[in-house]
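S.K.: Residues annotated as S-adenosyl-L-homocysteine binding site in Swiss-Prot, with experimental evidence given as evidence: GLU174, ASN210, TYR295. Looking at Swiss-Prot, the entry for mutagenesis of THR115 to Ala says: Decreased binding to S-adenosyl-L-homocysteine and substrate proteins. Experimental mutagenesis is annotated in Swiss-Prot for ASN118 to Ala, with the remark: Decreased binding to S-adenosyl-L-homocysteine and substrate proteins. Swiss-Prot lists ARG123 to Ala among its mutagenesis entries, and the accompanying note reads: Abolished binding to substrate proteins. What Swiss-Prot says about the mutagenesis result for MET126 to Ala is this: Nearly abolished binding to substrate proteins. Here Swiss-Prot describes ASP151 to Ala as a published mutagenesis experiment; the accompanying note says: Abolished binding to S-adenosyl-L-homocysteine. Where Swiss-Prot documents ASN210 to Asp as a mutagenesis experiment, the accompanying text is: Abolished binding to S-adenosyl-L-homocysteine. Here the residue is the original one, while Swiss-Prot reports the published mutagenesis ARG214 to Ala with the comment Decreased binding to SLC39A5 substrate. Among the mutagenesis results in Swiss-Prot, ARG214 to Asp has the note: Abolished binding to S-adenosyl-L-homocysteine and substrate proteins. The residue drawn here is the original one. For CYS297 to Ala, Swiss-Prot lists a mutagenesis experiment annotated as follows: Reduced binding to substrate proteins.
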Amino acid sequence: MRLLAGWLCLSLASVWLARRMWTLRSPLTRSLYVNMTSGPGGPAAAAGGRKENHQWYVCNREKLCESLQAVFVQSYLDQGTQIFLNNSIEKSGWLFIQLYHSFVSSVFSLFMSRTSINGLLGRGSMFVFSPDQFQRLLKINPDWKTHRLLDLGAGDGEVTKIMSPHFEEIYATELSETMIWQLQKKKYRVLGINEWQNTGFQYDVISCLNLLDRCDQPLTLLKDIRSVLEPTRGRVILALVLPFHPYVENVGGKWEKPSEILEIKGQNWEEQVNSLPEVFRKAGFVIEAFTRLPYLCEGDMYNDYYVLDDAVFVLKPV
């Protein structure tokens, strides 16, 4: 019995020691990894990946038009965001898992999109807002609840999970079969891309998060959202990466320009935000509130996490 207990303790200690050694956080593994990847063709830092965290939320209000200045909500790095960052940093240090993911991605990219590969591996989760940031934007309290949420292009459902406590029924759409599998595991009702507009009922909140720049007909999508949104109390929460670079991902990871082009003008974040009220007006919406947030993605063996600049809007129908 003592021998068995001793063997068990030794095994657990060995596993713990191996994890400590073979993590990208340990000096030994960092050194080995740098030696393996240094030289021409080594990994480059992700665009924006090393920005100071406070810069993610900075907006020059003086560059906003007067109507937008009145509805801007200042956001900050909060606990929910920091938890995501900490978890992402930890995951990026799991050397063997990251090597496995890299190998699978290289092989499967020949016939699968990057999104589908991420869904298969259960990696690459996105983060748009924390529960507190979501509540502040919609001006709701933690106990607020309404009937139906529709999350368009929901991915693996991790962002849906942040919104879900406020809704009795949760619907989602997604093109990727592996992401649909992830959504179904979370017990969300997945609707087809041509089904959500024809259910016969309306939605109280529709989220369209970082989808307009990755769909073929963004203006048509906005108009379809307007047609199924509850007309009085219904709201849309919409996130858009700025500067705006619209492309559609096809199988094999190929990118093509969309058939519909949104008229978004300007060179920087504030200038492009100023052109969006007219874009939304054409689809039947006005901006009720908006903020600047980082659009975060879990990292890999090259970077702890990836980040883009998001403008997140609450739209109401007119």
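A Cβ is built for glycine as well, from the same backbone N, Cα and C atoms used for every other residue.
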S.K.: Select the most exposed residue of MET126, CYS297, where exposure means the fewest other Cβ atoms within 10 Å, treating these as the mutagenesis positions.
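M.R.: Each of the mutagenesis positions MET126, CYS297 was scored; lowest Cβ tally within 10 Å is MET126.
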S.K.: In angstrom units, rounded to an integer, how far apart are the Cα atoms of CYS297 (mutagenesis position) and ASN210 (mutagenesis position)?
M.R.: 12
S.K.: Under DSSP, is TYR295 (S-adenosyl-L-homocysteine binding site) part of a helix or a strand, or is it coil?
M.R.: strand
S.K.: Provide, as an integer number of angstrom, the distance between the C-alpha atoms of ASP151 (mutagenesis position) and ASN210 (mutagenesis position).
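M.R.: Roughly 11 Å, rounded to the nearest whole number.
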S.K.: Where the distance is taken from Cα to Cα, which of the recorded positions GLU174, ASN210, ARG214, TYR295 turns out closest to MET126 (mutagenesis position)?
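M.R.: It is TYR295, whose Cα lies nearest.
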S.K.: Using a 10 Å cut-off on Cβ-Cβ distances across all protein chains shown, tell me which of the recorded positions (GLU174, ARG214, TYR295) has the largest neighbour count.
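M.R.: Per the Cβ count within 10 Å, the most buried is GLU174.
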S.K.: I'm trying to understand the geometry here, so how far is the Cα atom of ARG214 (mutagenesis position) from the Cα atom of GLU174 (S-adenosyl-L-homocysteine binding site), in Å to the nearest whole number?
M.R.: 12
